[in-house]
Amino acid sequence: MAQSTALTICGLVYSPAIGQELVRLHTSDIDELVYFSSEREFCNYLEARRNSIACLILEWGEGTPQIITYLHHSATLLPAILIFPAAPAPPPAGPHYHIAEVILTTDQLDQLNRQIEEAITGFVKLCPGCAVPPHVLFRLPALKESSNVDPQHRLSQKLKERLGYLGVYYKRDTAFFFRRMSPADKRKLLDELRSIYRTIVLEYFNTDAKVNERIDEFVSKAFFADISVSQVLEIHVELMDTFSKQLKLEGRSEDILLDYRLTLIDVIAHLCEMYRRSIPREV
């Protein structure tokens, strides 16, 4: 039997009791565990290792809403467990981070190990293969069926793969909208979007590339900044112009660039879907 790949569980916990419980779990079924009481250290770790994390554990505190905002705006969507105080009031209604999050109270810490698997399973069923390290799919028996999903690069298949994932975004903070940013912040965001979109185009027809993750990252940033479809189109046209000039210098045909209309349609389709789902149902 092949050796299983380690899971990485990353926690932000403030109370020693929860930290001790995580340490206890680390000696049982979880192969790798890191947790922090400092929000800054937690965010720094995520910046460096977000693609290797299988599940987040967040103890609810005064700074947790800001941490969740950070996760959303950095396009970091992962399986998650939120831990609330057991008394006196019940946990506030969610979702807080996304609709597949698992809620526990401090008197349910004995369930934490099992709920980690529940959080991963629920998130992968929400969106097969999205934002979860591939080895996690094979680590948990409940996910074996989901692990057989073959990521296709046809528009119709990719729409099917990510429909559930798109539904996790249900609120936006207008303070972060593009039109309210400073000129410097606008330039920074557009540079980020151009860089991500260029990677999407270059990897789009590469079956080994994680293009879905790139599209999710691009669309998430655009959605939370209220970027218009026309701005996305402008980014696409600018990039195609750059490629066209390079092809001309190399004496090659520009016809290949027509294939990337599918890339543009794919990205715009998902951005429009996110905008559609952000409209309250009663409207």
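From the backbone N, Cα and C atoms, a Cβ is placed for every residue, glycine too.
Under the heading domain 'KaiA N-terminal', Swiss-Prot lists 3-163, citing sequence analysis as support.
Swiss-Prot gives this note for the published mutagenesis Leu155 to Ala: Weakens KaiABC formation.
In Swiss-Prot, the entry for mutagenesis Lys158 to Ala states: Weakens KaiABC formation. The structure shown retains the original residue.
The note that Swiss-Prot attaches to the published mutagenesis Leu159 to Ala is: Weakens KaiABC formation.
For the domain 'KaiA C-terminal' (173-281), the DSSP counts in helix, strand and coil order read 85 helix, 0 strand, 24 coil. What Swiss-Prot lists as domain 'KaiA C-terminal' is 173-281, and the listing cites sequence analysis.
In Swiss-Prot, a mutagenesis experiment is listed as Tyr204 to Phe, annotated with the note Induces a change in the structure due to the absence of the hydrogen bond between D-266 and Y-204. Take the CB of Tyr204 (mutagenesis position) and look out to 10 A: across all protein chains shown you find 18 other CB atoms.
Among the mutagenesis results in Swiss-Prot, Asp266 to Asn has the note: No effect. The residue drawn here is the original one.
For the mutagenesis of His270 to Ala, Swiss-Prot gives this note: Induces a decrease in activity and ability to enhance KaiC phosphorylation. The structure shown keeps the original residue. His270 (mutagenesis position): 25 other CB atoms within 10 A of its CB, across all protein chains.
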Tyr204 (mutagenesis position) and His270 (mutagenesis position), Cα-Cα, nearest whole angstrom: 15
Rounded to the nearest Å - Cα separation of Asp266 (mutagenesis position) and Tyr204 (mutagenesis position): 10
Surrounding CB atoms that lie within 10 Å of the CB of Asp266 (mutagenesis position), all protein chains: 24
